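Engineer: Annotations per Swiss-Prot:
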BINDING   ASP3, CYS10, HIS73  Zn(2+) binding site
DOMAIN    6-98  domain 'CARD'
MUTAGEN   THR526 to Ala  Abolished phosphorylation by CK2 and increased activation of NF-kappa-B; when associated with A-528; A-531 and A-533
MUTAGEN   SER528 to Ala  Abolished phosphorylation by CK2 and increased activation of NF-kappa-B; when associated with A-526; A-531 and A-533
MUTAGEN   THR531 to Ala  Abolished phosphorylation by CK2 and increased activation of NF-kappa-B; when associated with A-526; A-528 and A-533
MUTAGEN   THR533 to Ala  Abolished phosphorylation by CK2 and increased activation of NF-kappa-B; when associated with A-526; A-528 and A-531
Amino acid sequence: MSDYENDDECWSALESFRVKLISVIDPSRITPYLRQCKVLNPDDEEQVLSDPNLVIRKRKVGVLLDILQRTGHKGYVAFLESLELYYPQLYRKVTGKEPARVFSMIIDASGESGLTQLLMTEVMKLQKKVQDLTALLSSKDDFIKELRVKDSLLRKHQERVQRLKEECELSSAELKRCKDENYDLAMRLAHLSEEKGAALMRNRDLQLEVDQLRHSLMKAEDDCKVERKHTLKLRHAMEQRPSQELLWDLQQERDLLQARVQELEVSVQEGKLHRNSPYIQVLEEDWRQALQEHQEQASTIFSLRKDLRQAEALRTRCMEEKEMFELQCLALRKDAKMYKDRIEAILQQMEEVSIERDQAMTSREELHAQCAQSFQDKDKLRKQVRELDEKADELQLQLFQTESRLLAAEGRLKQQQLDMLILSSDLEDSSPRNSQELSLPQDLEEDAQLSDKGVLADRESPEQPFVVLNKKHLSQTHDTVPSSSEPPEKERRRLKESFENYRRKRALRKMQNSWRQGEGDHGNTTGSDNTDTEGS
């Protein structure tokens, strides 16, 4: 706006035009703009406009320039902008540039009606911009909501992934624990098997020792029986030995026989003398025959005794062999019985071991079946949980999609409502303005009262009535959407009437403000012309 950066240079450049500025400017006309630019506070404005010491307009302008000079470069720029808006010719003289804002020129050229038309056009443009910005804002809100929905979906998926990771970690920990337990059980089973094998080996050794002791006991019993038999034989032999009386009788018979033999020998010696006698010869022959027979009988007896002794020896040997064979047979029978009992015990143990093995295998198969069934049930439950999680995620996704569609529908509904408002405003712009000019005098007093109350609010936020009207229209449309009893023509007519009332009131307020400013400008212009002529 200015070519000067230093405050002193800015205001020193305006000192040459101070007399012209004081003579032309009306402080009541530019103070609202200066206050809007925040270079003039309400106290300064009250001092400039309402101070009883400042009755003359030129003194008011001088005080205003002094106040603005204290604000520095910002006050200088705001003052030049106010000159550009309200005093374009003076701005051209001071800066040597053409003003870019031509509000006062429009007032001078086309009058108040042209200014009103221009203001209405600008208001409509601003309203259209507000509508576009509102639509853009709604679309951005919808996009933000969609992003929030996507963010919630992403968070849901992240939570699900985290939950799956936690489940995987828990499953891996449980699998590791099961493996450790299985390893411990296998180790315990191996130790128990080793202990069982050691116990079986000790049992077998003890059984062998018992069998050996039993065999030794049986041998001792057999030896005892053999000794008992020998003892019985000796006792029987002692019992069969001849008695002492029989021995004495046999001894007497032997003595008698010896005496007779001696007598016979004596008689034989005596009979040698009478050998030649026939009687003696006969006796000798008889004696020889008897002796020969006796010798034959003795040899026969001797042979028979020899045979008897041999038979008795053979009989004794056979009896001994028989007894030995009987003892061997008894020992073999006992050994066979022992081995039979041992085999039966081993077979019984094998049957018991096989029964225990079958029971262990059956219990192991049952445990495996139970474990497999539990794993299947666990897998089924996990599958059901996973399916339920997927269903929940799908339902939540459908809920989010429904919410996004609902938000999109609301955005489209808002856009349609804004389009309807734009269409109604276009229809109002195309309608003849003479009806408005005819209806202006009728509502002038009422609108003047309303304008006096709401002029400050209109200056601060010119878009607020349109927003309120838009909110009313949205509320009406939301109220009328569920109830389809009212026709759309009636709703459009109501909207058109409310918008016409708003435009009428807005135009009246603008016209009153422009009339007041025009009267002040006219008086100031005449006064400035008089002062210029006087100064010239």
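Each Cβ is built from the backbone N, Cα and C atoms, and glycine gets one as well.
Mind running through what each feature is packed against?
Structural biologist: Following the DSSP three-state reduction, the secondary structure of HIS73 (Zn(2+) binding site) is helix.
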Engineer: Which of CYS10, HIS73 (the binding-site residues) has the most other Cβ atoms within 10 Å?
Structural biologist: CYS10
Engineer: Per DSSP, what is the residue tally for the domain 'CARD' (6-98) in helix, strand and coil?
Structural biologist: 74 helix, 0 strand, 19 coil
